[in-house]
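Worksheet for the structure shown next.
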Amino acid sequence: MAREHAIGEATGKRKKRGRVEEAEEYCNDGIEEQVEDEKLPLEVGMFYYPMTPPSFIVSDALEPDFPLIYVNRVFEVFTGYRADEVLGRNCRFLQYRDPRAQRRHPLVDPVVVSEIRRCLEEGIEFQGELLNFRKDGTPLVNRLRLAPIRDDDGTITHVIGIQVFSETTIDLDRVSYPVFKHKQQLDQTSECLFPSGSPRFKEHHEDFCGILQLSDEVLAHNILSRLTPRDVASIGSACRRLRQLTKNESVRKMVCQNAWGKEITGTLEIMTKKLRWGRLARELTTLEAVCWRKFTVGGIVQPSRCNFSACAVGNRLVLFGGEGVNMQPLDDTFVLNLDAECPEWQRVRVTSSPPGRWGHTLSCLNGSWLVVFGGCGRQGLLNDVFVLDLDAKHPTWKEVAGGTPPLPRSWHSSCTIEGSKLVVSGGCTDAGVLLSDTFLLDLTTDKPTWKEIPTSWAPPSRLGHSLSVFGRTKILMFGGLANSGHLKLRSGEAYTIDLEDEEPRWRELECSAFPGVVVPPPRLDHVAVSMPCGRVIIFGGSIAGLHSPSQLFLIDPAEEKPSWRILNVPGKPPKLAWGHSTCVVGGTRVLVLGGHTGEEWILNELHELCLASRQDSDL
């Protein structure tokens, strides 16, 4: 009675009864809709089953641990718990087979529990199935929907749960992770290894059992999710329980998402339908499946050109501008849809285009936006910005004002961070002066404005270098034609910067300098590929001497002591590869556009560096 009085008083003080009534109305609306839908055909696996009355619960989202403040009569009938036994408690007690149990039953799926927790933390709706138990221990399947309820200010005040219970027949004596058949076996094994009276027995017993006493939810959500895919694979070899847990596809996806970021894992989602997350993570970590292949596509890109810029938008390659005959700046846009049965280049019809240019950059933001910056036009160098939404019904190039822009330039480098911010670095002015500045433009704001990134020191001015993103906001700069005293020389140095720092600063990447360690030869206009795991692959470009531009070099800039290593790849690589004409598609495909004969580019011929297994047929 005291608990009920305290709960009632608290809800009265914060005027929450009105919200509960709203929640009940929400539930009643659901019943009415359900009755209306009874005549509709139901498929196996659908969420609602009209023959089973739904249970409704409401929890307080403003209190820690989401305590229950309301359950309906159906809940009491199906679970065997009275309202006064459960109000003020988190509803996880339904995962316990016995009311006195201290942890949930091992057959309850920890991944579903983790997903529920994530949805509650992010304030989004959840739908799924979960094993529950009646008060007497009878197993139930709970088809559950959780929906947040917000107040006028948008604050989540309550969470309503709609539950459809059905009895299930499962073998409760079977555990999901059979680490040991009996605890006695563990005791006997420990006794054999270490006498029970020795200090080693106690040390071994505590160390061995400590982590296994954690629930699967804690292991998955709080421990495994914080590790790299490589570390998770190693942990999976420790015992059968951890092996089963690390083999769970949802756990593997959660590990990859936390290690690589939501944007990258979202891009890789289509690959997991063929390879699944475990194999994909292994192949991207070990690079065991990497290979070159060559294919041709249809269509025509006319007029012929060089010095164009290309990028990937989903599974589409986009080409803009370039240098035509007699150094004519071109302003057309072409797209190649790799999902098509017979991919072919097609011109994008637009009402107006940005001024023609070459030596510019073309980037993809927000999944479907194309962003053009700078380059050399008819009247000299440019510093304008144009955006086109490729998914729009009628794609249109629109100029972005951007406040005070950077100096006009060409042969600069650009990249995108956090999916929506354009970063521009270096390049060359009309007078031939090399630049060392770095600018950022956030195109998601109402009035995008260029912002220069102030640093106490910057790498030598350069053009033709590469910018590669790793760790979400960190950038690796490599190569280019850089100032070296009074000379301009190809560079082989690498630098990093973290734009999330309060005071970002450039740092030269200090690589291991052991005898015999390989380093990429100095180069410019090369290819730099950012892998999902944060490593960077360098190849191609303009190189002096007898070095092969097709040799691949790999580095992990996040390592404490980074070192370059050569990546030997089977297959026939392209003879030449340039950064402005190479795209990364889906995180696992590096496409090099065309070879060329003299001044003529062959854009119907593509070389692909496959970072993961391809299970479809060649194009």
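Cβ coordinates are placed from backbone N, Cα and C, and glycine is handled just like the others.
None of the noted substitutions appears here; every position holds its original residue.
Residues or ranges marked as domain 'PAS' in Swiss-Prot (evidence: sequence analysis): 44-123. Mean pLDDT of the predicted structure over the domain 'PAS' (44-123): 85.
Here Swiss-Prot flags 127-168 as domain 'PAC'.
Residue counts for the domain 'F-box' (211-257) under DSSP, helix first, then strand, then coil, are 37 helix, 0 strand, 10 coil. The feature domain 'F-box' is assigned by Swiss-Prot to 211-257.
Mutagenesis annotation in Swiss-Prot: CYS91 to Ala, described as No FMN binding and decreased interaction with GI; the structure shown retains the original residue. Spatially close to CYS91 (mutagenesis position) yet at least six residues away along the chain are ILE57, SER59, LEU68, GLY161, judged by Cβ distances under 8 angstroms.
Quoted from Swiss-Prot, the note attached to the mutagenesis of ARG92 to Asp states: Decreased interaction with GI. Sequence-distant contacts (6 or more apart, same chain, Cβ under 8 Å) of ARG92 (mutagenesis position) comprise ARG104, VAL113.
Other Cβ atoms within 10 Å of the Cβ of GLN163 (mutagenesis position), summed over all protein chains shown, number 25. According to DSSP, GLN163 (mutagenesis position) sits within a strand segment. Among the mutagenesis entries in Swiss-Prot is GLN163 to Leu, noted as: Decreased interaction with GI.
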Tally of helix, strand and coil residues over the domain 'PAC' (127-168) according to DSSP? 0 helix, 31 strand, 11 coil
